[in-house]
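Chemist: Right, I'll just put the structure down here and ask away after.
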Amino acid sequence: MKTRSEIENRMQDIEYALLGKALIFEDSTEYILRQLANYEFKCSHHKNIFIVFKYLKDNGLPITVDSAWEELLRRRIKDMDKSYLGLMLHDALSNDKLRSVSHTVFLDDLSVCSAEENLSNFIFRSFNEYNENPLRRSPFLLLERIKGRLDSAIAKTFSIRSARGRSIYDIFSQSEIGVLARIKKRRATFSENQNSFFDAFPTGYKDIDDKGVILAKGNFVIIAARPSIGKTALAIDMAINLAVTQQRRVGFLSLEMSAGQIVERIIANLTGISGEKLQRGDLSKEELFRVEEAGETVRESHFYICSDSQYKLNLIANQIRLLRKEDRVDVIFIDYLQLINSSVGENRQNEIADISRTLRGLASELNIPIVCLSQLSRKVEDRANKVPMLSDLRDSGQIEQDADVILFINRKESSSNCEITVGKNRHGSVFSSVLHFDPKISKFSAIKKVW
């Protein structure tokens, strides 16, 4: 965490930038003056300038260096020179970063700094109180208080960000992160590589990737199926495509299988040797060599398996944040949703709803796809064709609401072909694809055409 002086200096820099934009950009002025209050300013000069700008605006007077200086003199504020206003105007006009970065970005930064400062002050006071009476307070209670305040600060920061409205043009044109910039980069990526995955990742299945974008950054993706149909196999196969073929960083949180079991499935997938043969050790020299080669392949990849994951939602959320921060993962897989416990204990339906909302929020917050496996209710077993529907998602309709993409896997017991149905796609079309599935090696592949 930054020191308090570093936070204050950063806040004063942001105040300076915002007042400069208010001075030269009329479309920014009203918004900035409406969103801020004078007590939020750290620098007394900036606070006085803000008060004067607001007075001039409220009285229909132009906001210029001269008009602001005259009002400051009228209020007998003499601890600041007119040249400070002139420098503010000059920097706002000549600094490319100040001109290109939207005022809403600066406002967001200011709210984050404010939350960071409040949290820093709280931690400082809490440790002082604990050091004065170490025997009267539990260190675990202190940590719990800090954790609660941290969660509150994060929630407050994001609520402030989401509460601020932004014009359509601002969102469209904003510097390097606006909609126009993203569309141009997508076009450049498509022209260069003939694919549409600038801000998304291919699943590795051409038929699916040609029809729609599944693993877009920020997407909350659900893979749902009946037991023993291939949910975990599809997730592992997709993760291998990402980590090995595409050289992406992948996090896999398994609440059901051990790390060793997952790695054996990965080895079976890469070598084409059945999981049963690997378990028995019934391998030829050539097969053992293939296993060793697969080991070298995965050694070069960034595939992180967390099989000792706690079942509590808050601990899983912390683990995901840590994987993103420390290991810079691009995609997270969770196996599976119904094994997670939430502190909302009124009933299981409310628990699942809380879990779904939290994972959806994490995908958006961390700007990565989070793929979560889910069970289906027994209703699908009662239907003759056993084709899954959105209403079959187990325990909560909230999953259907929160998910950006929902994939269903359907396979007849006697068939080696699986139908992958996109039952929901918030940002694209729904469709179906058929893949070949080899359960012995947990591998999905395109169906070979017979000519």
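Here the Cβ of each residue, glycine as well, is placed from N, Cα and C on the backbone.
Original residues only: the substitutions mentioned are not part of this model.
What Swiss-Prot records for this protein is below:
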- Ala225, Arg226, Pro227, Ser228, Ile229, Gly230, Lys231, Thr232: ATP binding site (BINDING)
- 194-451: domain 'SF4 helicase' (DOMAIN)
- Tyr55 to His: In plasmid pCHL1 (VARIANT)
- Ala188 to Val: In plasmid pCHL1 (VARIANT)
- Thr189 to Ala: In plasmid pCHL1 and plasmid pCTT1 (VARIANT)
- Ala200 to Gly: In plasmid pCHL1 and plasmid pCTT1 (VARIANT)
- Ile267 to Val: In plasmid pCTT1 (VARIANT)
Chemist: Nearest to Gly230 (ATP binding site) in three-dimensional space, by Cα, is which of the variant positions Tyr55, Ala200, Ile267?
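Modeler: It is Ile267, whose Cα lies nearest.
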Chemist: Please report how many Å separate the Cα atom of Pro227 (ATP binding site) from that of Tyr55 (variant position), as a whole number.
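Modeler: On Cα coordinates alone, these residues lie 67 Å apart.
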Chemist: Is it possible to get the count of other C-beta atoms within 10 angstroms of the C-beta of Tyr55 (variant position)?
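Modeler: Taking every protein chain into account, the count is 15.
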Chemist: Please name the residue among the recorded positions Ala200, Ala225, Ile229, Ile267 whose C-beta has the most neighbouring C-beta atoms within 10 angstroms.
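Modeler: Neighbour-count leader: Ala225.
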Chemist: State the Cα to Cα distance, in Å, between Ala225 (ATP binding site) and Ala200 (variant position), rounded to an integer.
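Modeler: Distance (Cα to Cα, whole Å): 24 Å.
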Chemist: If I take the Cα of Arg226 (ATP binding site) as reference, which of the variant positions Tyr55, Ala200, Ile267 has the closest Cα?
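Modeler: Closest recorded candidate to Arg226 (ATP binding site) by Cα: Ile267.
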Chemist: Which of the listed binding-site residues (Pro227, Gly230) has the least company, meaning the fewest other Cβ atoms within 10 Å of its Cβ?
Modeler: Pro227
Chemist: For Ile229 (ATP binding site), identify the closest of the variant positions Tyr55, Ala200, Ile267, judging by Cα separation.
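Modeler: Nearest listed residue in space: Ile267.
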Chemist: Rounded to a whole number, how many Å is the Cα of Thr232 (ATP binding site) away from the Cα of Ala200 (variant position)?
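Modeler: Here the two Cα atoms are 22 Å apart.
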Chemist: Out of Tyr55, Ala200, Ile267, which of these variant positions is nearest Ser228 (ATP binding site) by C-alpha distance?
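Modeler: The answer is Ile267.
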Chemist: Based on Cα distances to Lys231 (ATP binding site), point out the closest of the variant positions Tyr55, Ala200, Ile267.
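Modeler: Closest recorded candidate to Lys231 (ATP binding site) by Cα: Ile267.
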Chemist: For the recorded ATP site, enumerate neighbouring residues of the same chain (Cβ within 8 Å of the Cβ centroid of Ala225, Arg226, Pro227, Ser228, Ile229, Gly230, Lys231, Thr232, site residues themselves excluded), in sequence order.
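Modeler: Residues close to the ATP site, other than Ala225, Arg226, Pro227, Ser228, Ile229, Gly230, Lys231, Thr232: Ala233, Ile409.
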Chemist: I'd like the number of other C-beta atoms within 10 A of the C-beta of Ser228 (ATP binding site), please.
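Modeler: Result for Ser228 (ATP binding site): 11 other Cβ atoms within 10 Å.
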Chemist: Quick check: in three-state DSSP terms, what is Arg226 (ATP binding site)?
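Modeler: Where Arg226 (ATP binding site) sits, the three-state DSSP reduction gives coil.
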Chemist: Rounded to the nearest angstrom, how far is the Cα of Ala200 (variant position) from the Cα of Ile267 (variant position)?
Modeler: 26
Chemist: Inside 10 Å of the Cβ of Thr232 (ATP binding site), count up the other Cβ atoms and send me the figure.
Modeler: 22
